[in-house]
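According to Swiss-Prot:
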ACT_SITE  Glu63  active site, proton donor
BINDING   His61, Cys93, Cys96  Zn(2+) binding site
DOMAIN    10-134  domain 'CMP/dCMP-type deaminase'
MUTAGEN   His61 to Ala  None or little editing activity
MUTAGEN   His61 to Cys  Retains most editing activity
MUTAGEN   Val62 to Ala  Retains most editing activity
MUTAGEN   Glu63 to Ala  None or little editing activity
MUTAGEN   Pro92 to Ala  Retains most editing activity
MUTAGEN   Cys93 to Ala  None or little editing activity
Amino acid sequence: MASEKGPSNKDYTLRRRIEPWEFEVFFDPQELRKEACLLYEIKWGASSKTWRSSGKNTTNHVEVNFLEKLTSEGRLGPSTCCSITWFLSWSPCWECSMAIREFLSQHPGVTLIIFVARLFQHMDRRNRQGLKDLVTSGVTVRVMSVSEYCYCWENFVNYPPGKAAQWPRYPPRWMLMYALELYCIILGLPPCLKISRRHQKQLTFFSLTPQYCHYKMIPPYILLATGLLQPSVPWR
């Protein structure tokens, strides 16, 4: 049964939570909003406590803002161990990917997991290579699924009383299409996902244009989930 209360007043992250409308407009997979939003959590060493907050683009991309802020606070030394999880409305561009890799090379005790709602300009070869290089360097990059949307709603959003279980339900197919394209990027395959926009009605359309290499390299369970492969029906 859902709680009739909103986030507890004792929650130390309450003042840093974003509003429900912000979460909906920033993290909707079909909404191609230009601005980016970052929800993040940090676990320091063996501590059981998790520090959560959020950030948005300024004159710099939100990823760079985070790295600069964390470095300037003085808590992070070359031997400091911490685990960082990002929930990004857009995946990092190639320049941010380079900055992230440079940061991690200077702080080998830091681990980073990145969940993204959308892929930023995924047709750009530099952005594709940047994401691939992140994964190669040990960063976990994944597309947000239903469980991540639920988690973010409960832990980062100032939801109204009685709305703890009422996070936005976006069609899983959009998430699967982005996940398929991310898989293509990691494997070094050509783009498979095409996104088009009709500006008059502000409608976003997703389509898949697979090639032979996609069918050859991508696991069947992913192709089945996105409808690119039909399940076999046994003969009787």
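Glycine is treated like the rest: Cβ placed from N, Cα and C.
The structure, with features from Swiss-Prot marked on it.
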{"residue": "His61", "record": "mutagenesis position", "Cβ contacts under 8 Å, 6 or more apart": "Ala36, Pro92, Cys93, Glu95, Cys96"}
{"residue": "Val62", "record": "mutagenesis position", "Cβ contacts under 8 Å, 6 or more apart": "Ala36, Cys37, Leu38, Gly55, Lys56, Leu88"}
{"residue": "Glu63", "record": "mutagenesis position", "Cβ contacts under 8 Å, 6 or more apart": "Leu38, Trp86, Leu88, Pro92, Cys96, Ala99, Ile100"}
Assigned conformation of His61 (mutagenesis position) - DSSP reduced to three states:
coil
Let me know the most crowded of the recorded positions, choosing from Cys93, Cys96 and counting other Cβ atoms within 10 Å.
Cys96
Cβ within 8 Å of the mean position of the Cβ atoms of His61, Cys93, Cys96: remaining residues of the chain near Zn(2+)
Val62, Glu63, Val64, Pro92, Trp94, Glu95, Ser97, Ala99, Phe120
By DSSP, how many residues in the domain 'CMP/dCMP-type deaminase' (10-134) are helix, how many strand, and how many coil?
45 helix, 29 strand, 51 coil
Over all shown protein chains, what is the count of other CB atoms within 10 A of the CB belonging to Pro92 (mutagenesis position)?
26
